[in-house]
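S.K.: Dropping a structure here in structure tokens format, bear with me for questions.
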Amino acid sequence: MALLHSSRILSGMAAAFHPGLAAAASARASSWWTHVEMGPPDPILGVTEAFKRDTNSKKMNLGVGAYRDDNGKPYVLPSVRKAEAQIAAKNLDKEYLPIGGLAEFCKASAELALGENNEVLKSGRFVTVQTISGTGALRVGASFLQRFFKFSRDVFLPKPSWGNHTPIFRDAGMQLQGYRYYDPKTCGFDFSGALEDISKIPEQSVLLLHACAHNPTGVDPRPEQWKEIASVVKKKNLFAFFDMAYQGFASGDGDKDAWAVRHFIEQGINVCLCQSYAKNMGLYGERVGAFTVVCKDAEEAKRVESQLKILIRPLYSNPPLNGARIAATILTSPDLRKQWLQEVKGMADRIISMRTQLVSNLKKEGSSHNWQHITDQIGMFCFTGLKPEQVERLTKEFSVYMTKDGRISVAGVTSGNVGYLAHAIHQVTK
């Protein structure tokens, strides 16, 4: 300690006798970043942090969009465990993937989305690249639009849309516009408003569509409504940009959930599509996704693929290996694929059951409100229709956490806490 003290004294003396040392120290203390302001907290992560600090044993976190089992625990699909075991037994290397990703994964993803017998796949007039989950697919797609979609910089999002859509497209250099989608009066789809707004969008603009399980509302168009939307899109010559983060997870049927995408293609509309395996395979942390562009012909697809690779190279060079191997193993193994589809249906069915039980318990509580929208909506999320002040009461009085707009993740509801949730909602809405 004495030696350390002496060295500090000597350092101070040196600085006093040598002004240059003091100036250097002062220069090191300055910063390039004094003008950088503290950014706003992420609204969903903020909910989670508040939940963690709460000591109430009955607390519920309904903000996070991750599936939980009926005990409220994270769920790793048995089919994923089997795929991991098969991969481990092969003692494979950990070499870089190509820029476009794992070939068998890309092929299987396109088949899952479009259907194995789709004309697009048979003719080869498509390109699919592996991406860093759905967010990466969106960013790659947005960057491709910014560079090559020469007709317009406007991307029209449904109101509301997933919160990350806006910064993804904005940071890629696109401009954001909106069209009516959710009707707060009915807690349902504003079909007439959406159709009217879409029909007024300038020709050759980009229209973003949620393929299924709209996030955050859980409100989806019916097939006959999708048909009318597709008709307007074709008439107005709009570019349909599909985000499909929940295939199979919405209804429990992957083909049903992909119906809108396939219908648009059948109508001669060349779309692009973002996929994620975070929800339907539970591969949240593996970051597994895909981006597909449907083209005029195979030659055009090759040109598009070449440019996608040029875009990806400076973004992240190449995508992660492990998650793509897991997904490809499941999708290309008949037994594992069958098991996985059953597990996806099981997850979807549990969420549907929780919706039904919540409404049933609200009726038992004596609520006079119409809660039918809870069972009408689909997928992981539910727009409850709760007002911000009611959400605040739920948090303060009952330790029930959700985003301020009243969105809840139904996956966070279990048979053990659904009664408590119904009681809490009734107390703040009666």
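Glycine too: its Cβ is placed from the backbone N, Cα and C atoms.
Feature annotation from Swiss-Prot assigns substrate binding site to GLY65, TRP162, ASN215, ARG407. According to Swiss-Prot, the mutagenesis experiment ARG337 to Gly carries the following note: Heterozygous mice are viable and healthy. Results in early lethality at homozygosity.
On this model, are these features tucked inside or out on the surface, and what's nearby?
M.R.: Neighbour density for ASN215 (substrate binding site): within 10 A of its CB lie 21 other CB atoms from the protein chains shown.
In the three-state DSSP scheme, ARG337 (mutagenesis position) falls into the helix class. For ARG337 (mutagenesis position), other Cβ atoms within 10 Å of its Cβ number 16.
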S.K.: The record names GLY65, TRP162, ASN215, ARG407 as the residues that bind substrate; what is their largest Cα to Cα distance in Å?
M.R.: 12
S.K.: Let's check the environment of GLY65 (substrate binding site): how many other CB atoms sit within 10 Å of its CB?
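M.R.: For GLY65 (substrate binding site), the 10 Å Cβ neighbour count is 20.
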S.K.: Provide the three-state secondary structure of ASN215 (substrate binding site) computed with DSSP.
M.R.: coil
S.K.: Would you list, in sequence order, the residues of this chain other than GLY65, TRP162, ASN215, ARG407 that have their CB within 8 A of the centroid of the site's CB atoms, where the site is the one recorded for substrate?
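M.R.: Neighbours within 8 Å of the Cβ centroid, excluding GLY65, TRP162, ASN215, ARG407: GLY163, PRO216, MET380, PHE381, SER409.
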